[in-house]
Amino acid sequence: MDDKQWERFLVPYRQAVEELKVKLKGIRTLYEYEDDHSPIEFVTGRVKPVASILEKARRKSIPLHEIETMQDIAGLRIMCQFVDDIQIVKEMLFARKDFTVVDQRDYIAEHKESGYRSYHLVVLYPLQTVSGEKHVLVEIQIRTLAMNFWATIEHSLNYKYSGNIPEKVKLRLQRASEAASRLDEEMSEIRGEVQEAQAAFSRKKKGSEQQ
């Protein structure tokens, strides 16, 4: 495909990311209206660059005419404050009627050897386009802020070392992953106190805005 064909091919994926970001951010807004803790802290999204798509297709032996079977061309990340929030968000997504969950991978219960932790869902999302309805695959990653910090660092190191991270650095990453996991556990233990403090701050902020 030339540049124009790739641009046309990626249009529905960009549309899917933007629509889902609006919908998922809307969930957080509804919790805020109710002065309740939102299991969603924030949402980000992206469409894979063409170079990354081609690299993965080569690595996974995916022919170009089957490129739509790639599950993460469109991707969203949902960040949560607490590990328990991940289960709540997961149940919300499974209950939705505007897309269908077609795959899931739990890297929290069984983290990768590198130390990577996250919960992945793949959904089939229907789009309304000028040519009619089109379904695209979107990967949704759900993780805590600590998990996301670790994953961002690992991604940067993978890029720096072209996927061949030195063993000494790998060991430090694994230790950092264990530390991040302990942090999540500790935060879960004081969840009630954290939420009370956040609620008090939110009430104070609203009060000052109304004055």
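Any Cβ shown, glycine's included, is placed from N, Cα and C.
Remember, predicted model here, so these are calculated numbers, not experimental data.
Swiss-Prot lists Lys21, Val22, Lys23, Leu24, Lys25, Gly26, Ile27, Arg28, Glu41, Phe42, Asn148 with the feature guanosine 3'-diphosphate 5'-triphosphate 2 binding site. Under 8 Å, Cβ to Cβ, and six or more positions away along its own chain, Asn148 (mutagenesis position) finds Arg77, Met79.
Among the sequence features in Swiss-Prot, the mutagenesis site Lys25 to Ala is noted as follows: No stimulation by (p)ppGpp, protein still forms tetramers. In this structure, Lys25 (mutagenesis position) is part of a helix by DSSP. Around Lys25 (mutagenesis position), the same-chain residues at least 6 positions away in sequence with a Cβ under 8 Å from its Cβ are Ile40, Phe42, Val43.
Secondary structure at Phe42 (mutagenesis position), as computed by DSSP, is strand. The note that Swiss-Prot attaches to the published mutagenesis Phe42 to Ala is: No stimulation by (p)ppGpp, protein still forms tetramers.
Arg46 to Gly appears in Swiss-Prot as a mutagenesis experiment; the accompanying note says: Loss of (p)ppGpp synthesis, protein still forms tetramers.
The Cβ of Asp72 (ATP binding site) lies under 8 Å from the Cβ of Lys48, Val122, Leu137, Glu139, each of which sits 6+ residues away along the same chain. Residues or ranges marked as ATP binding site by Swiss-Prot: Arg46, Val47, Lys48, Ser52, Lys56, Ala57, Arg58, Arg59, Asp72, Arg77.
For Arg46, Val47, Lys48, Arg59, Arg105, Lys112, Glu113, Ser114, His120, Ala151, Thr152, Ile153, Glu154, His155, the entry in Swiss-Prot reads guanosine 3'-diphosphate 5'-triphosphate 1 binding site, with the evidence type experimental evidence. Counting every protein chain shown, 18 other Cβ atoms lie within 10 Å of the Cβ of Lys48 (ATP binding site).
Under its mutagenesis entries, Swiss-Prot includes Glu139 to Val with the note: Loss of (p)ppGpp synthesis, protein still forms tetramers. Other Cβ atoms within 10 Å of the Cβ of Glu139 (mutagenesis position), summed over all protein chains shown, number 19.
Per Swiss-Prot, active site, proton acceptor is recorded for Glu139.
Listed in Swiss-Prot is the mutagenesis experiment Asn148 to Gly, annotated as follows: No stimulation by (p)ppGpp, protein still forms tetramers.
Taking the Cα of Arg58 (ATP binding site) as the reference point, the closest of the binding-site residues Lys23, Ile27, Glu154 is Glu154. Nearest to Lys23 (guanosine 3'-diphosphate 5'-triphosphate 2 binding site) in space, judged by Cα atoms and limited to the recorded positions Arg46, Arg105, Thr152, Glu154, is Arg46. DSSP assigns Lys48 (ATP binding site) to coil in the three-state reduction, placing it in neither a helix nor a strand. Pairwise Cα distances among Lys21, Val22, Lys23, Leu24, Lys25, Gly26, Ile27, Arg28, Glu41, Phe42, Asn148, the recorded guanosine 3'-diphosphate 5'-triphosphate 2-binding residues, top out at 21 Å. Considering only the residues assigned to ATP binding, Arg46, Val47, Lys48, Ser52, Lys56, Ala57, Arg58, Arg59, Asp72, Arg77, the longest pairwise Cα distance works out to 25 Å.
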